[in-house]
Amino acid sequence: MLLFLLITLLSAIFIFAKRHYTQWQRLGLVSDEAVIPFGSLAKVFRKERPFGLVMYDLYEKFQEQVVGIYLFFKPALLIRDAELARQILTSDFNSFHDRGIYVDEKNDPMSANLFALEGQSWRTLRMKLTPSFSSGKLKGMFETVDDVGNKLLEYLNNQLKDGQTHVLDIKSILTTYAIDIIGSVIFGLEIDSFTNPDNEFRVLSDRSFDNESRSFLSKLQNLTNFVCPPIAKLLTRLGTKEPVVYRLRDIVKRTIEFREENNVVRKDLLHLLIQLRNTGKISDDNDNLWNKVESTATNLKAMSIDMIASNSFLFYIAGSETTASSTSFTIYELAMNPEALKKAQNEVDECLKKHGIKPDGRITYEAIQDMKYLDLCVKETTRKYPGLPFLNRQCTQDFKVPNSKFTIKKDTNVIISLLGLHRDAKYFPEPLAYKPERFADETKDYDAAAYMPFGEGPRHCIAQRMGVMNTKVALAKILANFNIEPMPHKEAEFQFNTAPVLVPVNGLRVGLSKRSFNRR
C-alpha cells in the first residue's frame, strides 16, 4: 500500500512537472525543451556554461522573434528581435520597468541598490544619483583616474625593464587598474595594488570574484539573485550573507564618518554621495561642487550609510569588471588586428602631441575626448564582448507583442541576449571580425537598433561615460608607451562563473615591449 502511494505521488509530481514545463508549447509558442527540474539551465547547474552563454546558445538555436524558456521552475521569454528588445527597454518601458531580480529593502538593505530596486524606489534613487556622472563631475574626478593610470604605467615599465618582449596576462593587470580606480573614486581609499597587492581592498575584491572560494550556498545565492529571486530571498532570511559585502560596508561607514567629522573633501564619487546624504541633492557642475559639506543630524540624513554602501558595492562590481574586460579585450583584439592597432596608436600619439603631453606625462580629460578612433575601438569591443552579456526585465503590465497574437503576461521575466544580438550577422556583418570602422559615420555598417552594450532606455547604465573614460585612459597610456606585439587570430573562450559576466579562460595573454623612445 505504501509503495502504491509513493508511486502515485511520484507519478503526480512527474505529470505536474511535465505540464508545467510545456506551458509555452500549450500557448503555441516555440520553446526550449526543458530538463526537469532545471528548465533551460541544466548546463549552468552542471557548471558547463555560464548563464550568459546559455542564453547566447538559445539565441543561436532558434530563429523566432520570441522563444519560451525556463529559468529553473520559472517560465520566461527570450527576445531575439532587436526592434522588439529596444521597444521593451525604451518606448514600452512602463510595461517592463523592473528587472525582476532579488531585492529586499526591508530585511536586506544591502540589496537595495540602483540595479535591483523597483518602481518608485528606483525612480527616486536614479533621479538623485544621475548628476553624479555628469561631464563636470567626471572631469573633476579625472585626475584621480589618471593617477591610477600612471601607476599602471610604472608597473608595466618595471615588468618590461629589460627591453625585451614579455607575454603578460593583460586581463589580470587591468583588473588591478580597474579595482584601484574603484577603490579610489568610489570608496575614497588611497591604495596602490600594483605595489601592495595584499591591501585589504584588493584582497576583498579578489574574494568577491573568486568563484572557487565561494561556498555552495554563496554560489547558489549569486545565481538565484537573477534566475529565482524567491530562493535568494529565502537564503538571505536563513542567514546566507556575503561577508565581502558587509566588510566593504564597514569600510564605507568608517570613511564617511571620518570625512563628516573632519570636513574632509576629496574629488571622488563618495564625496558626491556624502553631499547627497547631507543635503538631499548633488550640486550642479560649478566651482563650489567640491566644497566641504556640513553634516546634518542622523535623523535628517537623506541617504543612509547602508544605501551608500549598497550602491558603492554595485558601482564596484559593475565598474571594475567591465572596465578591466573592455580594456583587456580591446588590447587583445588590437594584437590580432595590426591595421586597427596602427590607427589607434597613431591617433594617441597625435592627440598627445596636439595637447603638449609627453607619452609618460599626465593625460588631460580634453585629450582623451579627442581620441575618436579609440572611441570606435571601445564601441567595437563592447559589441563583441558586452560587459553584461544579457539584459533582463520583468513585465509589469500585460504587453501585446506587435504584429503578433501573443501577449506577454504581467510578472513574466524576459531575457535579451546582448551577446546574441551583437554577434548576429543580420545586424552586424562579419560579427566575429573586429572592425572599429563599422561605427564611423562615413562607413557605418551595422543596425543601430541591435547595439546596446550599456542597456537602453531609463535603466541604461548610469556610469557608462565613466566606464568609457576609464577604459580610454588605460588604452592611451599603454598605446603611447608600449608596442603590442602582433599575434595570430584566436577567439577568446569563456569559463564557467556564477557572476553574470564574461570571464576568459586563463586570462588574456598579450606580448608587450617598450617603445623605442621609452627605453630607460
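The backbone N, Cα and C atoms fix where each Cβ goes, glycine too.
This is the original sequence, none of the listed changes applied.
Feature annotations, courtesy of Swiss-Prot:
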BINDING   CYS461  heme binding site
VARIANT   PHE4 to Tyr  In allele CYP6D3v4
VARIANT   LEU10 to Val  In allele CYP6D3v4
VARIANT   ILE13 to Phe  In allele CYP6D3v1, allele CYP6D3v3 and allele CYP6D3v4
VARIANT   GLU190 to Asp  In allele CYP6D3v1
VARIANT   GLN221 to Arg  In allele CYP6D3v1, allele CYP6D3v3 and allele CYP6D3v4
VARIANT   GLU339 to Asp  In allele CYP6D3v1
VARIANT   ALA344 to Val  In allele CYP6D3v1
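Just so you know, the Cβ of the residue listed as 'heme binding site' picks up 21 other Cβ atoms within 10 Å once every protein chain is counted. Rounded to a whole value, the Cα-Cα separation of GLU190 (variant position) and ALA344 (variant position) is 32 Å. When the recorded positions GLU339, ALA344, CYS461 are compared by Cα distance to GLN221 (variant position), the shortest distance belongs to CYS461.
Here the C-alpha separation of ALA344 (variant position) and the residue listed as 'heme binding site' works out to 26 Å. For GLU339 (variant position) paired with CYS461 (heme binding site), the C-alpha to C-alpha distance reads 31 Å.
Under the DSSP three-state reduction, ALA344 (variant position) is assigned to helix. Using a 10 Å Cβ-Cβ cutoff, GLU190 (variant position) registers 10 neighbours. GLN221 (variant position) counts 22 other C-beta atoms within 10 Å of its own C-beta, drawing on all protein chains shown. A sphere of 10 angstroms centred on the C-beta of GLU339 (variant position) encloses 10 other C-beta atoms.
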